[in-house]
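Annotated Zn(2+) 1 binding site per Swiss-Prot: C217, C220, C240, C243, in sequence order. Marked as Zn(2+) 2 binding site by Swiss-Prot on the basis of sequence analysis: C231, C234, H250, H254. Residues annotated as domain 'PB1' in Swiss-Prot, with sequence analysis given as evidence: 4-85. The domain 'UBA' annotation in Swiss-Prot covers 913-957. For K12 to A, Swiss-Prot lists a mutagenesis experiment annotated as follows: No effect on interaction with SQSTM1. Swiss-Prot documents D50 to R as a published mutagenesis change and attaches the note Loss of interaction with SQSTM1. According to Swiss-Prot, the mutagenesis experiment T586 to A carries the annotation: Loss of phosphorylation by GSK3A. Here Swiss-Prot notes a mutagenesis experiment, Y732 to A, with the remark: Loss of interaction ATG8 family proteins. Looking at Swiss-Prot, the entry for mutagenesis of G928 to A says: About 2-fold weaker interaction with ubiquitin than WT. F929 to A appears in Swiss-Prot as a mutagenesis experiment; the accompanying note says: Complete loss of interaction with ubiquitin.
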Amino acid sequence: MEPQVTLNVTFKNEIQSFLVSDPENTTWADIEAMVKVSFDLNTIQIKYLDEENEEVSINSQGEYEEALKMAVKQGNQLQMQVHEGHHVVDEAPPPVVGAKRLAARAGKKPLAHYSSLVRVLGSDMKTPEDPAVQSFPLVPCDTDQPQDKPPDWFTSYLETFREQVVNETVEKLEQKLHEKLVLQNPSLGSCPSEVSMPTSEETLFLPENQFSWHIACNNCQRRIVGVRYQCSLCPSYNICEDCEAGPYGHDTNHVLLKLRRPVVGSSEPFCHSKYSTPRLPAALEQVRLQKQVDKNFLKAEKQRLRAEKKQRKAEVKELKKQLKLHRKIHLWNSIHGLQSPKSPLGRPESLLQSNTLMLPLQPCTSVMPMLSAAFVDENLPDGTHLQPGTKFIKHWRMKNTGNVKWSADTKLKFMWGNLTLASTEKKDVLVPCLKAGHVGVVSVEFIAPALEGTYTSHWRLSHKGQQFGPRVWCSIIVDPFPSEESPDNIEKGMISSSKTDDLTCQQEETFLLAKEERQLGEVTEQTEGTAACIPQKAKNVASERELYIPSVDLLTAQDLLSFELLDINIVQELERVPHNTPVDVTPCMSPLPHDSPLIEKPGLGQIEEENEGAGFKALPDSMVSVKRKAENIASVEEAEEDLSGTQFVCETVIRSLTLDAAPDHNPPCRQKSLQMTFALPEGPLGNEKEEIIHIAEEEAVMEEEEDEEDEEEEDELKDEVQSQSSASSEDYIIILPECFDTSRPLGDSMYSSALSQPGLERGAEGKPGVEAGQEPAEAGERLPGGENQPQEHSISDILTTSQTLETVPLIPEVVELPPSLPRSSPCVHHHGSPGVDLPVTIPEVSSVPDQIRGEPRGSSGLVNSRQKSYDHSRHHHGSSIAGGLVKGALSVAASAYKALFAGPPVTAQPIISEDQTAALMAHLFEMGFCDRQLNLRLLKKHNYNILQVVTELLQLNNNDWYSQRY
């Protein structure tokens, strides 16, 4: 909206100000009427002062708009001068002569007086012509009377007629105005009598010369008589003089125009006053409504144009995309030379003509040339039995599932196989020129070899050296001359005779990729009958890649693996021939033929060898009992399993935590002899020491397992395992130790199982009655009857021993194996290893190797030279593992030590030798205490009491950790 302009109008030293807005709301006719009414003038000439203080006349709407533009530049102020014009009264004869000349010249009837009024109203309130003068041409010419003056009777008649027409017109205008006012102000409907009161000379001009406007006051709702105040910005707002003096509900910033009476014509003040009474506000209201309608129309038109513009932009963008796409297609076709006049794919012009105006991007799928095929059916199913030397033709029904017609360059290419061809030189077979979606037959002629056996030949479609589609093959069984076809073989051969038309699984069976061909350069084919290798050069298709082959035709992992095995053992690979089953039931990997003579059924030994890394090995107890016998420690041989570092740590931690839990994963085998020289005291304490010594022996044996990777010993172990296995039973049972019971907290089971078990282990020299591999539960049952070991040293008594020296003892809980489990699963292979030896992966590996049990109190000669060498060889590995573990692992070590050395105190302190000192240092190194000087100083300080040394080291580490963190 334009800014408001103040008009300062001056007339004979009288100045009045008018506040106007844009020229659309307040027109030049409104300004002229307001000026005339304000200064009570009839004929005026308005001039304004421009920038050079020169007077410029205003006589039209355009000049008025220019004046407003000038006022905006002058601070929204416009100085205007009003000059009163002299009204010249037209004399009757000249207009009569002029009117006669007009009538004579035009030959038309002049307008009547009321029509003239209507025309004057439509031309912005211009001064109308004299109606009395125009009425004279209606008088018929009387030849007897002079033409200068009409007769009196005619003049009086016309005056009466004129008054009647004017009254009727004014009444109609008042009625229309009243209807509009009622619509705008419903309160006026209650007083229609006041508004529609019949007008007459007495009501129009009241005494005291007050004019009745026939308009209701917007404030008091009464008819305005006399002075009327109209808002200069809101033409429909009118109030009377009394309301203007008091408060009224309107914007105080709007200037009110004071109107005494409407503008009247100079010749007929009475008629024009009656006419102008209702027309002025009605005209303003109509203009306002029309402008509002125009504004709404313009707004809707702008929105429509804006939407059309957006749509055109989107269309142009889409056309640009399609044009860019067609350019790429044209460039792609021109590069790869598919400009064949017969093929519509080589004509990008036709594509542009047909698809340029298509908004959706549809030509992507139809333009890309794609080679693809699907296997439908065949004539000779896999496993067909033939006589030697039989000449036969293998047919494959193939469907062209791509969008390119097969040409002379499309051939069926030989890949590998040992089935004799009828023509050895013919490695590529022509295929029919199939159109997209058509089905055809591809045939190859073979000759059955002379020797009996299974023969195969693998083929694949190729276009200009680029392979595509599924791999097809022919697999037959050549019988000996005395045909011995059993019903089983016939049934096996006919299992996969039904075929269906599908593509997915058969394409997953594809064996060879063009990429593989480019990398290898040639494919080795080997026939079983001639035993000759015929290298075939594959075509280099890198420079001639013209057609797109979908990814579903690429080779699977099974095919790549089979291709790598092809050069290693072609005979064995040729026996693993998949059946030509229909594509919807083809297995994901090639099945083995039921009658293959070269592939043995994988036995327990192979399965055991494959599962050896995962650690899931066990044996049924029937085989274990065969090998279980009392063997002397001094006469056993070495046969150890190779373990990785991670498995060794897992096993060591589990063994240190669970001495009574589960069997070893190795079968009972010959054991390593250990030479140890020490004196064992008699009694329960001696048995406990003896068990600890056996634990040290076990760790030495474990070191031997890790260091000696002898293939002969591994084979011997495997043979031993296989000899104990059963052909009918290949189930594996894994008994997890007590520490894996997730329903119990770690404090209940983890450390309690780390205690010694003197009732379960014996030295082989003095007590050969109890086998080394016996289960803890069984040993507990046998001890009271068959052994002299006291009952109070059973596992229950050991479990009830406090593991932390001050806490409440544990409640003994000995769980026997269920009857369904083996009575004695694969037993341990060391005397001192009753714990679990399963390499089960543990989420948090404890840093407590079971070498910590090598130095109990009261033992005189505990560690031999082999233990020393083992500790030295392992301490670097143990320190590297313990260096990455957290404080919780150290607390586990301390708790295990407390549980280990919770036995009865010994008064006599043994003399510590240099080897024993080195062993203690190695223990500390494996637990992560790598400060040699500090360890040696603490050992001397605590008189080689490793429990006190570990406790003080833990306190030092905790203090250092807190000081560094906080």
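One is the number of the first residue shown, and numbering goes on along the chain from there.
Each Cβ is built from the backbone N, Cα and C atoms, and glycine gets one as well.
Here the original residues are kept at every noted site.
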Spatially closest candidate among K12, D50, C231, H250, G928, the listed recorded positions, to C220 (Zn(2+) 1 binding site) (Cα to Cα): H250
Remaining residues near the recorded Zn(2+) 2 site, that is with C-beta within 8 Å of the centroid of the site residues C231, C234, H250, H254: S232, L233, Y237, D251, L256
Top Cα neighbour of K12 (mutagenesis position) in the set of binding-site residues C217, C231, C243: C231
Sorted by sequence, non-C217, C220, C240, C243 residues with Cβ within 8 Å of centre, Zn(2+) 1: N218, N219, Q221, R222, I224, I239, E241, D242, E244, Y248
Candidate with sparsest Cβ neighbourhood (10 Å radius) among K12, H250, H254, the listed recorded positions: K12
For C240 (Zn(2+) 1 binding site), the three-state class that DSSP assigns: strand
Cα-to-Cα gap, C217 (Zn(2+) 1 binding site) vs H254 (Zn(2+) 2 binding site), nearest whole Å: 17
Helix-strand-coil residue split for the domain 'UBA' (913-957), DSSP-based: 35 helix, 0 strand, 10 coil
List of residues, in chain order, with Cβ under 8 A from that of C234 (Zn(2+) 2 binding site) and at least 6 apart: H250, H254
Cβ contacts of C231 (Zn(2+) 2 binding site) (under 8 Å, same chain, 6 or more positions away): Y237, N238, H250, H254, V255, L256, L257
Intrachain C-beta neighbours of D50 (mutagenesis position), sequence separation six or more, cut-off 8 angstroms: V56, M70
Cβ packing number for C217 (Zn(2+) 1 binding site), 10 Å threshold: 22
